[in-house]
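The structure appears right after this line, and notes come after that.
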Amino acid sequence: MAYQMASLKIEMKEVVHVKPSKPTPSIVLPLSTLDHRPYPDSIWPIVHVYQSPSNGQLDPAFVLKQALSKALVYYYPLAGKLVKQPNGKVAINCNNDGVPFLEAIANCELSSLNYLDDHDIRIAKQLVFDFHPQQDENEYPHPVSFKLTKFQCGGFTIGMSTSHIVCDGWGACKFFHAIVELASGKSEPFLKPVWERERLIGSITTQPMPNPMDEATAAVSPFLPATDVMYELFKVDKESIRRLKMSLMKEISCNESMEQGFTTFESLAAYVWRSRARALNLNNEGKTLLVFSVQVRQHMSPPLSDGYYGTAITEGQVVLTMKELNEKPLSDIVKLVKESKNVAFTGDFIKKTIDTLESNPENFNVEEGPGATLALSDWKHLGFMPNVDFGWKEPINMVPAPCNMFEYEGLCIFLSPSNHDPSMEGGVRVFISLPSVAMPKFKEEMEALKVITP
């Protein structure tokens, strides 16, 4: 039975600032051009859910703070503050300010919350650090913060909030892994971090990449703008994914050759994009944009160091009119997603992206009608689950908490299944936000995945 939100009480302790356990350099470090792609105050919070440790003598808050302090010796920029430079760009002042850490105690057991597997957004938001609004335009949140909440069963959650201008998802995961390794007794992290942001600084170009969509042609929804936005987590099991892929291959004509099949990401991305557009009832002649993050660390020449933890993503983009998206065979849309992803991996595209962002950052702020753009992020392969064991047990779940950058309509995240639901092994969880009036239609589209005929 779901826990009653009104009954959930969380007692907060005083915020402390965890500093590196050893002296670290006091310098100001510049960020890369790609680091500046997100807004400087964009924070992405996630909640890691742990069952009660087998050794009940260990205090998870003490262990985490000790490990964090050790990890900050290697990741010392994360103990600093973001500052605006005279040229308008953001840098990180490595001033040893420390990482905000908040300890809390909940009045219930994790099982009463179903280990957040139902993903009640109101609960998830209480389990991450609440950043206060910036006081002026030159002040930004801390690069990272933690909130550890203990539950009556002995289990706990770790809410980690990271500034997207300092780390992308891969980088944040490596930082978390370093903390875990040190908490479990290692003397140093296996993967040593490197800064090297100069590798991704662009040049001014007179031929920037064109904006993929403009306000005049963007599709609009009668349901947007909306004040009543819902967040839902949909479970797509392994069998539904298999049937979807088989149906896509059947759509392809016998005369058409496919050197490789469709990936789970490509298949679900196209399906979710179309389902969302239908749910929003976008106008037929308007254009809709699917934009998704593409990890390019290994596609640079030479590849970035494994220890690089800054933003290293470009974006795949597909633009169709609503009529095309609604009426084309789904396999055609999946092919467009695959092609766009492959282009985003190329050295030429990576360079053009960086140079365009350096020359004209506004080009990446897509002008759109309400609901025209779906921004999709794939977290399945970041590595947050399951190999993040603090020496007790693996995490049972990991979920996003929609604060700040997540708190707008138009975002979708693909997640790995939780360890709480064995039936979802090999499946995908789809986290999405929509106006309340549009959610029933989207649910109908997602339910249809279960009855697709291969």
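Cβ from N, Cα, C; glycine included.
No noted substitution is present; original residues retained.
Experimental mutagenesis is annotated in Swiss-Prot for ASP35 to Glu, with the remark: Lost activity leading to sweet plants producing reduced levels of quinolizidine alkaloids (QAs). A sphere of 10 angstroms centred on the C-beta of ASP35 (mutagenesis position) encloses 26 other C-beta atoms.
Residues or ranges marked as active site, proton acceptor by Swiss-Prot: HIS164 (among others). Counting every protein chain shown, 22 other Cβ atoms lie within 10 Å of the Cβ of HIS164 (active site, proton acceptor).
Per Swiss-Prot, active site, proton acceptor is recorded for ASP389 (among others).
Under DSSP, HIS164 (active site, proton acceptor) is assigned to coil, being neither helix nor strand in the three-state scheme.
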